[in-house]
Structures are given as structure tokens and as C-alpha cells.
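Handing you a structure now.
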Amino acid sequence: MEKIIIYGGTGYIGKFMVRASLSFSHPTFIYARPLTPDSTPSSVQLREEFRSMGVTIIEGEMEEHEKMVSVLRQVDVVISALSVPMYPSQLLIIDAIKAAGNIKRFLPSEFGSEEDRIKPLPPFESVLEKKRIIRRAIEAAELPYTYVSANCFGAYFVNYLLHPSPHPNRDDDIVIYGTGETKFVLNYEEDIAKYTIKVACDPRCCNRIVIYRPPKNIISQNELISLWEAKSGLSFKKVHMPDEQLVRLSQELPQPQNIPVSILHSIFVKGDLMSYEMRKDDIEASNLYPELEFTSIDGLLDLFISGRAPPPTLAEFE
């Protein structure tokens with residue numbers, strides 16, 4: 001059973017990765033910054049919870065090269081779930097992997113758009129370029145890799161688009177970006193994590209791009225809103241934000257506030273997630289493991305109705 005270390009294992013998607021790794025009985029490690037007096041109680045509690053579940057937490061800085069090399073020599077697979085501001089520090093992970101010499105697979109922090117095949121508005125493009133730099137560095141170092149394009153984090157975007165609550169009791173406005181007809185892919189974070197742990201240890205996925213595009217999870221904003229209205233019993237006022245307004249906001253808002261609107265434009269107006277055909281050497285994740293299945297969008301919304309969905313959060317861009 002492969003030993004897996006997760007960088008960013010206490011972050012939003014990283015927490016799901018850690019739990020998924022444990023669920024498949026992998027010896028699981030986290031490399032994390034040391035706690036400080038300013039650390040939140042929830043951060044302390046999460047580390048205590050993970051330790052009680054058997055996770056080995058190594059505290060250290062990204063610049064501690066020798067420490068990272070020593071830790072990496074104890075594991076087989078490296079998964080980075082670092083947030084956008086930490087993307088460049090993955091070059092330090094690559095250096096440590098090269099020095100360790102034993103890592104069977106590296107999965108960089110991706111899990112969103114397939115960056116080599118789209119060109120969004122400049123603020124989001126600058127984020128994707130940071131990811132491309134990491135990809136090219138991995139390839140130049142000839143490290144065994146898997147690139148995961150997981151598309152939209154399902155609970156994150158349901159929270160963002162529909163702002164639901166466990167027991168909705170009031171009507172609210174819902175913003176529709178563009179016409180609302182553009183198709184995108186919505187995958188529950190728990191499933192993204194489970195498939196990621198599986199592909200990280202699957203020889204078929206070595207040096208390949210794995211795309212999480214289950215046909216049943218391709219949907220438009222209008223379809224998602226209709227499904228939520230039927231399920232919640234509520235009727236929402238729809239407010240359209242046209243293409244031109246998103247473009248203008250991406251130009252006028254300061255950094256990093258211009259990044260989220262550029263992402264919204266990419267996904268919900270341009271349709272970048274569905275803008276390319278799968279190549280013959282791509283792997284579509286939902287075909288890989290008969291014992292696993294992606295949660296349907298209907299099932300995802302049920303989590304919100306029952307109050308079992310992850311709470312709202314916002315991505316960090318600086």
C-alpha cells in the first residue's frame with residue numbers, strides 16, 4: 001500500500017484528500033506549516049482530529065529542503081493541494097522530489113480547468129500560467145506525474161451560485177452569468193478526492209492527464225437553478241450579469257478581486273470546461289473504477305437540503 005504525503009492537507013480540498021487517503025487505508029502524511037499563536041482554533045482542532053485518525057503531520061517550511069527530502073524518502077506518492085498563492089512553492093517540492101529520488105508519482109495542485117487547452121481573460125490566465133510553469137518544470141525534471149483536471153468543485157459552486165441553507169426559508173436573488181445556457185461540470189469534492197487518491201496510485205494514469213467529466217454531471221446554470229427550485233420548493237428572482245459586464249469588471253477591479261470574475265466568465269460564459277474534445281491519450285475518470293461512482297448533481301443538492309454539505313468558503317488568490 002503506497003504511502004501518500006499531501007501538501008496543503010489542512011486546506012479546503014486537501015482535507016478531502018486526507019480523508020480519502022485514509023478511507024483506502026493508505027499510510028497518510030501531511031506536510032504543513034507550524035502552528036503559531038495566531039492559528040485559529042479550527043486549525044488546531046483539525047490537526048488534532050487528523051492525528052487521532054492516524055495521520056502523520058510533519059511541520060515545516062517549504063524552504064527547509066533537507067527536511068522535505070528526508071520526509072519524502074519515507075513516502076511513495078506526493079499530492080499537492082496548495083492554494084493559488086502557494087503555487088510557485090511547488091518548485092521547491094520538485095527540487096526535493098528530485099533529491100529524494102524515490103517518488104513514484106507527483107500530482108501538482110491543479111484540480112480545476114485543463115490549463116493547457118484554454119485561454120481565459122487575463123486575470124485568470126495569469127493563475128493558469130503559474131500552473132503551466134509547474135507542469136513544464138515537472139516534465140523537464142522527468143518526474144512521474146498525473147495531472148488532474150477535476151473541473152468545478154461541486155459544493156463550492158453550489159454554495160457560490162445558489163447560496164443555499166439547510167432549511168431555506170426565504171426567497172433570494174440568484175445571479176446568472178451570461179445566458180445561463182453554457183454547460184459546465186460539477187463534481188462533489190469528496191468524489192474528486194477519492195478518484196484522485198485512486199489515480200495517484202494507478203499505473204495506467206502515470207504521465208497522463210485525467211479529466212473528471214462524468215456525463216451525468218454536465219449541466220447549465222439554468223438547469224441547476226431549476227433543479228434547486230424544484231427540490232427546495234423556492235422560487236428565485238434571476239438577475240443576469242452579461243458577458244460585457246464580467247469583462248469590464250475583470251479590467252476595472254484591482255488584483256486579486258479581478259480573478260474570481262474572470263473565472264466566472266471562463267466557466268459560465270465562454271464554457272471553457274466543455275470547449276475541448278477529449279484526446280485519445282486523455283483518461284476520463286468515471287470509466288476507471290467500477291466500484292466508485294461520482295455523486296449526481298441531484299445527490300449533491302440533497303446534501304444541502306439535509307444540511308450535510310460543506311459550508312460556504314471563498315478561494316484565496318493572494
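Any Cβ shown, glycine's included, is placed from N, Cα and C.
Quick paste of what Swiss-Prot says about this protein:
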{"type": "ACT_SITE", "residues": "Lys131", "note": "active site, proton donor/acceptor"}
{"type": "BINDING", "residues": "10-13, 32-43, 84-86, 109-111, Lys131, 151-153", "note": "NADP(+) binding site"}
{"type": "BINDING", "residues": "Pro260", "note": "substrate binding site"}
{"type": "MUTAGEN", "residues": "Ser83 to Pro", "note": "Confers some eugenol synthase activity; when associated with F-84. High eugenol synthase activity; when associated with F-84, I-87 and S-88"}
{"type": "MUTAGEN", "residues": "Val84 to Phe", "note": "Confers some eugenol synthase activity. Confers some eugenol synthase activity; when associated with P-83. Confers eugenol synthase activity; when associated with I-87. High eugenol synthase activity; when associated with S-83, I-87 and S-88"}
{"type": "MUTAGEN", "residues": "Tyr87 to Ile", "note": "Confers some eugenol synthase activity. Confers some eugenol synthase activity; when associated with S-88. Confers eugenol synthase activity; when associated with F-84. High eugenol synthase activity; when associated with S-83, F-84 and S-88"}
{"type": "MUTAGEN", "residues": "Pro88 to Ser", "note": "Confers eugenol synthase activity; when associated with I-87. High eugenol synthase activity; when associated with S-83, F-84 and I-87"}
I need the CA-to-CA distance for Glu110 (NADP(+) binding site) versus Tyr87 (mutagenesis position), whole Å please.
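Approximately 9 Å lies between the Cα of Glu110 (NADP(+) binding site) and that of Tyr87 (mutagenesis position).
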Please report the DSSP secondary structure of Pro88 (mutagenesis position), reduced to three states.
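SS state of Pro88 (mutagenesis position) = helix.
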Under DSSP, is Pro260 (substrate binding site) part of a helix or a strand, or is it coil?
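Note: Pro260 (substrate binding site) is helical by DSSP.
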To the nearest whole angstrom, what is the C-alpha distance linking Thr36 (NADP(+) binding site) and Ser83 (mutagenesis position)?
19
Are any of Ser83, Val84, Tyr87, Pro88, Lys131, Pro260 (the recorded positions) within 10 Å of Cys152 (NADP(+) binding site) when you go C-alpha to C-alpha, and if so which?
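The recorded positions passing the 10 Å Cα test: none.
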To the nearest Å, how far is the Cα of Ala32 (NADP(+) binding site) from the Cα of the residue listed as 'substrate binding site'?
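Each residue's Cα considered, Ala32 (NADP(+) binding site) and the residue listed as 'substrate binding site' end up 26 Å apart.
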For the binding-site residues listed here (Thr10, Thr40), tell me which residue's CB has the most neighbouring CB atoms inside 10 Å.
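Output for this query is Thr10.
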Once near-sequence residues are set aside, which residues in the chain of Val84 (mutagenesis position), 6 or more away, have Cβ atoms under 8 Å from its Cβ?
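Result: Val127, Lys130, Ala315, Glu316, Phe317, Glu318.
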Could you check the recorded positions Pro88, Pro260 and say which one's CB has the fewest neighbouring CB atoms inside 10 Å?
Pro88
Please list residues from the chain of Tyr87 (mutagenesis position) whose Cβ is under 8 angstroms from its Cβ, counting only those at least six apart in sequence.
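Expected: Ser109, Val127, Lys130, Lys131, Ile134.
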Quick one: Cα separation, Thr10 (NADP(+) binding site) versus Pro260 (substrate binding site), in Å?
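Distance (Cα to Cα, whole Å): 22 Å.
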Counting Cβ atoms within 10 Å across all protein chains shown, which of the binding-site residues Ala32, Cys152 comes out on top?
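Compared across Ala32, Cys152, the most Cβ atoms within 10 Å surround Cys152.
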Going by DSSP, is Thr36 (NADP(+) binding site) sitting in a helix, a strand, or coil?
coil
Look at each of the recorded positions, Thr36, Ser83, and point out the one with the fewest other Cβ atoms around it within 10 Å.
Thr36
